[in-house]
Amino acid sequence: MWLAAAAPSLARRLLFLGPPPPPLLLLVFSRSSRRRLHSLGLAAMPEKRPFERLPADVSPINYSLCLKPDLLDFTFEGKLEAAAQVRQATNQIVMNCADIDIITASYAPEGDEEIHATGFNYQNEDEKVTLSFPSTLQTGTGTLKIDFVGELNDKMKGFYRSKYTTPSGEVRYAAVTQFEATDARRAFPCWDEPAIKATFDISLVVPKDRVALSNMNVIDRKPYPDDENLVEVKFARTPVMSTYLVAFVVGEYDFVETRSKDGVCVRVYTPVGKAEQGKFALEVAAKTLPFYKDYFNVPYPLPKIDLIAIADFAAGAMENWGLVTYRETALLIDPKNSCSSSRQWVALVVGHELAHQWFGNLVTMEWWTHLWLNEGFASWIEYLCVDHCFPEYDIWTQFVSADYTRAQELDALDNSHPIEVSVGHPSEVDEIFDAISYSKGASVIRMLHDYIGDKDFKKGMNMYLTKFQQKNAATEDLWESLENASGKPIAAVMNTWTKQMGFPLIYVEAEQVEDDRLLRLSQKKFCAGGSYVGEDCPQWMVPITISTSEDPNQAKLKILMDKPEMNVVLKNVKPDQWVKLNLGTVGFYRTQYSSAMLESLLPGIRDLSLPPVDRLGLQNDLFSLARAGIISTVEVLKVMEAFVNEPNYTVWSDLSCNLGILSTLLSHTDFYEEIQEFVKDVFSPIGERLGWDPKPGEGHLDALLRGLVLGKLGKAGHKATLEEARRRFKDHVEGKQILSADLRSPVYLTVLKHGDGTTLDIMLKLHKQADMQEEKNRIERVLGATLLPDLIQKVLTFALSEEVRPQDTVSVIGGVAGGSKHGRKAAWKFIKDNWEELYNRYQGGFLISRLIKLSVEGFAVDKMAGEVKAFFESHPAPSAERTIQQCCENILLNAAWLKRDAESIHQYLLQRKASPPTV
């Protein structure tokens, strides 16, 4: 499953200028932080809810399932005939079941009479039902029959309804599914655990003018005997698979199709009249399937793959085997009206979901503890795939900004969790669909791939997929296969990364010894609140690469740091050469250099001799060290000014994100405008070089960079940018000159931030007129930029209106919270005032966690952590408990950062104003 893109986390941190701060200072800061955490009850997660997995005495062999959805009254009828194996004599069968009413149930042992169930005991809290029988079911096989009814809900989970508008303007509904993690039980009674696999024979009774899809190809379509307006559609039997991967869709769709070079039928289903918008995803999918087949050396196991755009969809996409569901914005590309970033996103999401067809579907995690095996791996290999299809995207540099740093932000918190985390109750499972399972998982796999090399990695992946195909596996099984392929101690190394939370800070200092360079390395757990405080500091086995200015793109030495401290000698390094750790920013750690080593690296930023991904990593480490209180934020601002010649989009993107975090922090002060002046000074030179219009020879990354820079300058109030944005917006609205898709977001943001009620009304009109969901989302994401209190309230009210799809409400409210200090307060009040409606809308899924995170994490006053905690104590959100803890911790970290550095930042900005620096 691909989670929809979140706004950048407000939690960045790390590196070092000058000698380390006195340990006592760090200790005092850390202890005071942790005292505040403990006083608020935020230092540890609450006790886990009681949970038991299903008993093993009865298990399915095959589900024969027929569903008849009613698209007018939003109900469905179901008939299940499950071939089952009774492994231990029993008089009851326990299954998962939620929001379903069972009408009748019976069990017929093979060759014997049917036994009717005499009772259905629903355990609603545990989402289970116990079927009781009057006599003992003996060991052996038999058939379990259940007739049931359910509701096509509007919660975007289970078997639910999705609203769409026909080309003629009529509102209609499709019936669609979203079962991961634990919602197949809302469509039919089942053994809803990933390790309880079976085959499926699915039939759908649907209106004859509707499209019906499921995991497999259609094998029969015939009139339904009881109603001439209905047809019964039967699908081929699936391979052995987990319940969470079952899917069905009933609605009105067009499609485009092709065949991959391996002969697999590939279709992209789109809303009626928009088949053209499916062609880009179709092209990507047709390239991706053979790429994965060759990489894994395992063929795609189904005869077809459908990719379909769903109007109301909570996640970004879902990898159902053979029928992958997507948000419209994650699948559809309009050749004229889609921006470059949307094309890239579609390519990544398609690559992610198709990777799951092997890694997750063919071989499935044994339990949700190993979710990261699915999501971490897919989140890594999607980049490998896109790099293969679109090498011009420089996608691996973007990985560092999008995934690697995002994971480190979260994993530095006291309220993080290990990659492998014990989960039980469904509410706990929802919680781990986060940046640890996805982005940290992807980052440590990237590190592992680099450590053992591509050849042995591919060999190990083939061994793993071949051995466990159509079965389940745990993390240890993957390590064993990779260890056998590479001969390296994979389990010993990787257990330090997956079984304990956090990551190390590597401190390094250097000494020239004749013609060699002696490096002294030490590792300690990096903490967002400063130094680690505890009896036994965790240790990692860290693959470390070291490069020098002699050849910045090649590792001079690779080592495995398997102890707290070690010395390394680099042969033949001249005194004037710099030395850098973590070539390519591949190792999942932060680096803190001695002042002399760091000073030697800074010219490499100015003259671009450091590779882009290393410039990015160096800056990001510094910023994170400042957030943690290890260095002064002023030192980071000085380094940021060295990026005046920077040409790389992703480096600018990371700089922009960090300056955005700092701007949010300083919005709590009375010198917010001074940091905006700094932003304008840093971004003006690159803005002038780029201009507003594409130049001959420019490509994908230039388009991304132009939009980023103009948006940053416009938001900061850069006069020339603001004037040009207003001119182009006026021409766009009047139809004189339509804005290119790549310029719309920065222009919309700029005119709204510095506009009035008329500007907002025009934006809302553009939203209403937009035929394309990408354009609607583009507008929704910038509405929060408006500054006037009455307009902020208007945007918040709009967020819950019928004009905004349920899954997009979160980004509108989050945009308000991130737009200004007043917006943050207004958004928090709005959430509290409308909590019942919002919580019911998302039913405790991951969108509620996203909403909470985006809305409160930008606060920087200690008392707000207490207020947030108190609100959720009286308004429980079980699936967001960890997110709430993390948000409160971040609020305290922001407050500490502000108290510590605000005055020095202010003085530095005033000093710059008095005598602008020359760079």
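Backbone N, Cα and C atoms are what each Cβ position is placed from, and that goes for glycine too.
Although substitutions are noted, the structure shown does not include any of them.
The substrate binding site annotation in Swiss-Prot covers GLU180, GLY316, ALA317, MET318, GLU319, ASN320 and rests on similarity to another entry. For the recorded site, GLU319 (substrate binding site), the DSSP three-state label reads coil. The Cβ of GLU319 (substrate binding site) has 26 other Cβ atoms within 10 Å, all protein chains considered.
Within the same chain, residues at least 6 positions away in sequence whose Cβ sits under 8 Å from that of GLU375 (Zn(2+) binding site) are MET1, PHE433, SER437, TYR438, GLY441. DSSP gives GLU375 (Zn(2+) binding site) a helix state. Positions annotated as Zn(2+) binding site by Swiss-Prot: HIS352, HIS356, GLU375.
Record note (Swiss-Prot), mutagenesis GLU353 to Gln: Reduces catalytic activity by 5,000-fold to 15,000-fold. The unchanged residue is displayed.
For GLU353 to Ala, Swiss-Prot lists a mutagenesis experiment annotated as follows: Reduces catalytic activity by 25,000-fold to 100,000-fold. Cβ-based neighbour count (10 Å, all protein chains) for GLU353 (mutagenesis position) stands at 29.
Per Swiss-Prot, mutagenesis GLU353 to Val is noted as: Reduces catalytic activity by 300,000-fold to 500,000-fold. Mapped onto three states, the DSSP output places GLU353 (mutagenesis position) in helix.
The active site, proton acceptor annotation in Swiss-Prot covers GLU353, and the record cites sequence analysis as its basis.
According to Swiss-Prot, the mutagenesis experiment TYR438 to Phe carries the annotation: Reduces catalytic activity by 1,000-fold to 2,500-fold. TYR438 (mutagenesis position) counts 26 other C-beta atoms within 10 Å of its own C-beta, drawing on all protein chains shown. According to DSSP, TYR438 (mutagenesis position) sits within a helical segment.
Residue pair GLU353 (mutagenesis position) / GLU319 (substrate binding site) shows a Cα separation of 5 Å. Most other Cβ atoms within 10 A: among the binding-site residues HIS352, HIS356, that distinction falls to HIS352.
For the pair formed by GLU319 (substrate binding site) and HIS356 (Zn(2+) binding site), distance between Cα atoms is given as 6 Å, rounded to the nearest Å. According to DSSP, GLU180 (substrate binding site) sits in a coil region rather than a helix or strand. Within the group of binding-site residues (GLU180, GLY316), the Cβ with the highest number of other Cβ atoms inside 10 Å belongs to GLU180. Residue pairs drawn from GLU180, GLY316, ALA317, MET318, GLU319, ASN320, the listed substrate binders, are separated by up to 13 Å at the Cα level.
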